[in-house]
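Pasting the feature list from Swiss-Prot:
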type	residues	note
MUTAGEN	Lys135 to Arg	Almost complete loss of in vitro methylation by METTL22
MUTAGEN	Lys302 to Glu	Significant reduction of RNA-binding activity
MUTAGEN	Lys391 to Glu	Significant reduction of RNA-binding activity
Amino acid sequence: MGKSDFLTPKAIANRIKSKGLQKLRWYCQMCQKQCRDENGFKCHCMSESHQRQLLLASENPQQFMDYFSEEFRNDFLELLRRRFGTKRVHNNIVYNEYISHREHIHMNATQWETLTDFTKWLGREGLCKVDETPKGWYIQYIDRDPETIRRQLELEKKKKQDLDDEEKTAKFIEEQVRRGLEGKEQEVPTFTELSRENDEEKVTFNLSKGACSSSGATSSKSSTLGPSALKTIGSSASVKRKESSQSSTQSKEKKKKKSALDEIMEIEEEKKRTARTDYWLQPEIIVKIITKKLGEKYHKKKAIVKEVIDKYTAVVKMIDSGDKLKLDQTHLETVIPAPGKRILVLNGGYRGNEGTLESINEKTFSATIVIETGPLKGRRVEGIQYEDISKLA
């Protein structure tokens, strides 16, 4: 019987079968060969190459088992790290995704008999956090990458520095309040009883009709009054001058206190303006891929950030092809639009505010923007670095 042609249904079916997963009982782990049926597997077991592999394995079976176990563990953990990160996930979900690859290492060739035994072993070795629930075993990858540990240390250091700055500001405010209380004497009002020398005397009120009449009456009275009355008037005038001088000094003290408060507010605003973080990814911004590890297809191509994971990783969608990729922020850079386009501030005191690009300065690699959202709407900000802003999708 002749061999079937390339486009016959049988040939097409054979090629489809060869690409997909076959039954596990017809797979030879030593030779890493998958047979399609029982007859093919029987022929393979009788072949010379298979017999040679069995002889090699019989000389040192533990070495082969350790090799397969190590490969299985490394591939499983790599899939868990790349696909799920540090999220808590059911172990069966990870295993099903792992065995979907045609060239995977089968568990029956390793030192673990079941997936539960392998999960418990991961927990004992400290590679993952494992816990048992009524729905089964859940695992969580423990990231011990030096870069991740360095980021965590930097975040802890920054939090500690922020707490120190807050304590310094609180002490400064307390010192200002203490100085203000020491320089100001507290005035306690005193209440006295109304005393009348003659109970039969009537109480009268003199209401002047206007400034002219009062000034005229004063001038006429001053002409007829004696020197003692003039002394009394002079003393009352001096008392008024003293009161006015005291009120002016109090107003000056208030101005000084207000200036100190303004100084504190300026310090806080400057601190917020200069506050920076080592992460900048935000959803719905346009970024450019700068890594060459993905090939020329994605190098220097633009994409839209769809999701941010753990502050440093983003799921991006390519603008031209629509492909979705999961990349670290070190493999991305911001995109500066043309003047007049909308942007998003990614770092500094204006983080999270949308704005409009007004102009760019190519010599200093900075830009001038106008804030469009938030309480600072309408403010014009100069000297914003290129890496602190990006074009909105």
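Quick reminder: no glycine exception, Cβ is built from N, Cα and C everywhere.
The noted changes are left out; the structure has the residues it started with.
Describe the structural context of these features.
Reduced to three states, the DSSP call for Lys135 (mutagenesis position) is coil. There are 8 other Cβ atoms within 10 Å of the Cβ belonging to Lys135 (mutagenesis position).
Lys302 (mutagenesis position) has a Cβ environment of 15 other Cβ atoms inside 10 Å.
DSSP assigns Lys391 (mutagenesis position) to a strand segment in the three-state reduction.
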When you measure from the Cβ of Lys391 (mutagenesis position), how many other Cβ atoms are you left with inside 10 Å?
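Taking all protein chains shown, Lys391 (mutagenesis position) has 20 Cβ neighbours within 10 Å.
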Roughly how many Å lie between the Cα atoms of Lys135 (mutagenesis position) and Lys302 (mutagenesis position), rounded to a whole value?
42
Write down the Cα-Cα distance for Lys391 (mutagenesis position) and Lys302 (mutagenesis position), rounded and given in Å.
11
